[in-house]
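Comments concern the structure below.
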Amino acid sequence: MKPRRPISFTREITAMEPSSTSVSRPEWRPEAQQTLTDYPGSRELQEFGIPQKQSLPNEATAQQGAEFQQEQGVQQSTLLQKLLTPLAFPVPQQSFPSHKVHSDQQEATSQNGPGAGKVHTTQKELEHRDEHVGTAESGPAEPPPATEVEATSIAQAVSGPDKKLPTQTDLVSQERAEQSDPTAQQTPLVQGVKSDQGSLIESGILARLQKLAIQQPSQEWKTFLDCVTESDMEKYLNSSSKSNPPEPSGGTVIPGTLPSKQKPDCGKMSGYGGKLPHGKKGILQKHKHYWDTASAFSHSMDLRTMTQSLVALAEDNMAFFSSQGPGETARRLSNVFAGVREQALGLEPTLGQLLGVAHHFDLDTETPANGYRSLVHTARCCLAHLLHKSRYVASNRRSIFFRASHNLAELEAYLAALTQLRALAYYAQRLLTINRPGVLFFEGDEGLSADFLQDYVTLHKGCFYGRCLGFQFTPAIRPFLQTLSIGLVSFGEHYKRNETGLSVTASSLFTGGRFAIDPELRGAEFERIIQNLDVHFWKAFWNITEIEVLSSLANMASTTVRVSRLLSLPPEAFEMPLTSDPKLTVTISPPLAHTGPGPVLARLISYDLREGQDSKMLNSLAKSEGPRLELRPRPQQAPRSRALVVHIHGGGFVAQTSKSHEPYLKNWAQELGVPIISIDYSLAPEAPFPRALEECFFAYCWAVKHCELLGSTGERICLAGDSAGGNLCITVSLRAAAYGVRVPDGIMAAYPVTTLQSSASPSRLLSLMDPLLPLSVLSKCVSAYSGTETEDHFDSDQKALGVMGLVQRDTSLFLRDLRLGASSWLNSFLELSGRKPHKTPLPATETLRPTDSGRLTESMRRSVSEAALAQPEGLLGTDSLKKLTIKDLSFKGNSEPSDSPEMSQSMETLGPSTPSDVNFFLRSGNSQEEAETRDDISPMDGIPRVRAAFPDGFHPRRSSQGVLHMPLYSSPIVKNPFMSPLLAPDVMLKTLPPVHLVACALDPMLDDSVMFARRLKDLGQPVTLKVVEDLPHGFLSLAALCRETRQAAELCVQRIRLILTPPAAPLT
């Protein structure tokens, strides 16, 4: 016979006629060892010792089979009632509506053949046993259906209240589908049902249920922890938001400009398409629920309630794990929760003080945004993540599926982040005591500012680039940031060896796997890169988007436009009329600084082909970008637009071109319906200030004079730019006013840099954790633009090679690294899986011998991360760096910076600092005692340092990386108003047109926008400031990534449209 396919133990065959002998009953299988996959609690059911039998064969009649299963169901239900009654498990007394299928019963009867009498003996035994059980037990005369009793009681005892059983309709539909299959009616005969089976089941269930009842958490904790479940989360947040409404004066939530955003609804967080259906959830969806819940907490709970809840949970978890014995994991978990409690209690009053004075630094009551608010908001996000993780631990710590090591790593990472945020809060307090009311930037003399920065930049940063990467941003942006960080550290591993070229990108593909699976390694390597690699590395990394393959993919996903042409503006002087007297003219000279006269590149983008854009003169200026095949028919030219947008791209003055920003510029051209010309200015450090300003001003004046060639009449002109481009937009307008020529009708600057001084501000403190704008990177870009960045020796070697030499060299390096990189990638993973336990590292005190130099110069040099993977087995029996605490990552290298040849080789690859660097760059500590000494005195002439007033017993974590290449003193040129417009005199700022600023609440450059808007407002200049929430610096380049970035980009379009709209005529 063909055996029927297995079914769930909750399957039922039901009937609704009183005369029928078939009632609700389960079908059991005799193989107790078989794993059930249809029901989540089947594994626990096997642990109870319940035998799971298969259904009877169809050799008996339908009525006899029904009687047998009815008696078996009655016996099982009566037994479970007896067991569950003393344990106070609720037994449902109502049944769901049942349905009968007559055709199925007739089919089952017709299929029964000879041999029906084989079940008489078993049936008599069951009847005898049923009578015995019925006389021995007391219960209702008509017990409820056995399946409902068993399923409900076992689900409550084993699965908990959060696991739901299949509905009755689903069971009936499944029964119909299986009964309609003729092969499903053939089952093997159950023989030899033992009469003592009931007693075995009784003892097994009773022992397991009593043990489970003892392990149930207390009722008060069950009530408190219910809010972390998916079904009750929304109700909790809604109730908390109603009971604890946010105070308007508190400003704990930075208001954005996106009205469709509803933070309290954690199911509608952006980037995931709204609420997920109840039921099956993948790992990604669970991860999303974790992030969304923490984000919802940070927006729905006030600071005091959040801190008190976190402290209560930390104390409970600490007491629990302290009582779990001398295990290493339990001890570390207890210490982590003790640290969480200490840091939360110490941070809460400081944040409250910052919130109490934050409103004095806002632009106005309609725009409550500044660095102090952003710092408090970031700390609240960290507290919210710790609160959610603590609740998860408290509710799952008794489960056999609780991953102690994973949760320990998460908690240690966020505890390190909370410790550093507490240090930033004290730094912000220090700024409050030094600065005047309403001033966000450090106002002390330059020596005090350098001393303040010197203490700040020594803080540990790696914890913010591992597991905690981007915790302050919207959940939809975090996967991108993780991908970016993995690519960055992989790219940085091979940059110094390969210098430049395609080989760096190819080699990084083989090493990114380690950083993807080990967040601690990624954070440590990220910190090493941002502190030691020069501006040429960032220029090479940011220019990856300029690769033809990536730019082509981006263009395929962007809007299709009729015109996208690169123009080369000739370096020829021309005349421009003065605005005060059009009869008079002024000569606009071509750019001359540093490199002499040269053409200026600009890209013309237009959604429609307009008059003038296909003229012979413009075609003569077009620069070829490679062959293109145009298959579409030549469109009819549209009339000239009344407006024109002149765009200046960002990139820290050192990287990117208009090609990188082309995707969102095409969208602008479509939505605005105007031509856009984007200027490709020369980049630093090869062309420092004022070369970029001269080229942008020259291109702007050329566009105003030749607007007819660009498809516009030039009635309304808008200057638009982001980041460094926003700075250039403002300075170009200042230069146009100084020349007396036409200034634009308005400026739209997105997250601009308005001062390039090395001054501390509350928002710039956030650069400690920002993956896109670390403080050292900002300093290197400023140094490159101001002309103080020195050129490395390998740059001169590249110039000597020439273009063809670079191509030949990069090709050979690519082929070599393709082979060696694959070998290194395979070896690194083979070492992880096949490393011998007796392998020991070099002793910490052993120095390198001269014979070891050959190994240090091998072509495939091992990095810091590879050396970390080769660490010996520790107390926990692991050989991976991710099992170490963040504290170990912070201080392990202080005592012995060269613990292994690989470490020494890595530092040698980065390039040690020369003695001349010591006077201008920070030293790295060699011991913990030296670090403590630096907290009290300055290394410069022994002058007492200006440092944050840390309370007794609090010591932030210091970086263990090498020399930080960041100048302590700003070059005097950065005070030039054409470089730092925030420092411009009032008479210059009064010449600016209306300025519309769009900033990010979590951007280190937020205070630049706030202070510049305050200055313009105090002068009576028209200015607007819009602040968007939860987005990083550079959201325009991420416009296609998620809903928030698209809405923020649309806000910039609205500001431009406002500028291009002619003012209404006054009423007469």
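These residue numbers are counts, starting from 1, taken along the chain as shown.
Backbone N, Cα and C atoms are what each Cβ position is placed from, and that goes for glycine too.
Those substitutions? Not in this structure, it's all original residues.
Features as listed in Swiss-Prot:
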| type | residues | note |
| --- | --- | --- |
| ACT_SITE | Ser723 | active site |
| ACT_SITE | Asp1003 | active site |
| ACT_SITE | His1033 | active site |
| MUTAGEN | Ser863 to Ala or Glu | No effect on activation by PKA |
| MUTAGEN | Ser865 to Ala | Increases activation by PKA |
| MUTAGEN | Ser865 to Glu | No effect on activation by PKA |
| MUTAGEN | Ser959 to Ala | Slightly decreases activation by PKA. Abolishes activation by PKA; when associated with A-960 |
| MUTAGEN | Ser960 to Ala | No effect on activation by PKA. Abolishes activation by PKA; when associated with A-959 |
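Nearest by CA distance to His1033 (active site), out of the recorded positions Ser959, Ser960, Asp1003, is Asp1003. Here the CA atom of Asp1003 (active site) lies 26 Å from the CA atom of Ser960 (mutagenesis position). Across the structure, Ser723 (active site) and Ser959 (mutagenesis position) are spaced 28 Å apart at their Cα atoms. Counting only the Cα atoms, the space from Asp1003 (active site) to Ser959 (mutagenesis position) is about 23 angstrom.
Other C-beta atoms found within 10 angstroms of the C-beta of Ser723 (active site) number 27, with every protein chain shown included. Neighbour density for Ser960 (mutagenesis position): within 10 A of its CB lie 23 other CB atoms from the protein chains shown. In the structure shown, across all protein chains, His1033 is the one of the recorded positions Ser959, His1033 with the greatest number of other Cβ atoms within 10 Å.
When Cβ atoms from all protein chains are considered, those within 10 Å of Asp1003 (active site) total 28, not counting its own.
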